[in-house]
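Visitor: Submitted below is the structure of interest, expressed as structure tokens.
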Amino acid sequence: MSDIYQHFRKDERAFIDQALEWKRIVQEQYRMKLTDFLDPREQVILSAVTGQADVGLAFSGGYDRAERKRAILFPEYITPEESDFELQAFNVRYADKFVSVDHRSLLGALMGIGLKRQKFGDIVFSETAVQLIVSADTADFVAAQLTQAGKAAVSLEKIDLSDLNIPAVDVEIRDDTVSSLRLDAVCASMSRQSRQKSQTLVKNGLVKVNWKVVEDPSYIVAEGDMLSIRGFGRCSLTKIEGKTKKDKWRVTFERQK
């Protein structure tokens, strides 16, 4: 069983252990296991860990292109329904003629009321609405406690998932080759700049991997990682497809324009 760790980073071992425990519960107790919200990398790990026929796996974040999703692990004779994911969506109401609400202020407000990041999913911005998705067990607490986001007074209105106003997204998918899976090399490819410049950005704390600042240029990235470079934006490393004859890694990036 310990051999599974060699395929992942050392800092991912705690999550691997958690995933193995979820799997054990399903196998031994013959019941579904619902997780908190997982980021894309955690979804990749969970998919790898549960890769056996006797345990099924399904994800939902409330809409098709959701980034953060809850997972259900289930016995093979059970088929989960959407309601089993226990998601609640909200409209965020505020005086938009006088103040604005952005992703950072709303994220900070949710964390500020003591809500753990695992308890809420995507924050969705469209031309007509700001909406968010939380776990159903925290919905009443969030509705009662979230009254301010930045300088804006806010209130929440419960809505059905079908009423989410998901904007159309123009996605750029780009294939490339990189000499290494080091963070500086991948960031250089992702942002189309020199490796030296990428090293400087990493060392200056301007690069995040899965929402955490990483200042080590030699950090090895993995499939499913979300990379963020300040001033450039975010890209998902969606595929790593082995090496070319010239010993370079084939990678695929996905970026929302």
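For all residues, glycine too, the Cβ spot is worked out from N, Cα and C.
I grabbed these lines from Swiss-Prot:
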DOMAIN    181-251  domain 'S4 RNA-binding'
MUTAGEN   ARG182 to Ala  Synthetic growth defect with ssrA deletion, no longer associates with 50S ribosomal subunits, does not complement rqcP deletion upon overexpression, does not increase Ala tailing
MUTAGEN   ARG195 to Ala  Synthetic growth defect with ssrA deletion
MUTAGEN   LYS197 to Ala  Wild-type protein function
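Each of the listed features needs to be described in terms of its position in the shown structure.
Guide: Annotation for ARG182 (mutagenesis position): spatial neighbours PRO217, SER218, TYR219, ILE220, VAL221, criterion Cβ-Cβ under 8 Å with sequence separation of six or more.
Residues within less than 8 Å, Cβ to Cβ, of ARG195 (mutagenesis position) and separated from it by at least 6 positions along the same chain comprise ASP184, ALA185, ALA188.
The Cβ of LYS197 (mutagenesis position) lies under 8 Å from the Cβ of ALA188, each of which sits 6+ residues away along the same chain. Classification of LYS197 (mutagenesis position) by DSSP places it within a helix.
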Visitor: Please work out the helix, strand and coil residue numbers for the domain 'S4 RNA-binding' (181-251) from the DSSP assignment.
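Guide: Split into helix, strand and coil, the domain 'S4 RNA-binding' (181-251) gives 18 helix, 25 strand, 28 coil.
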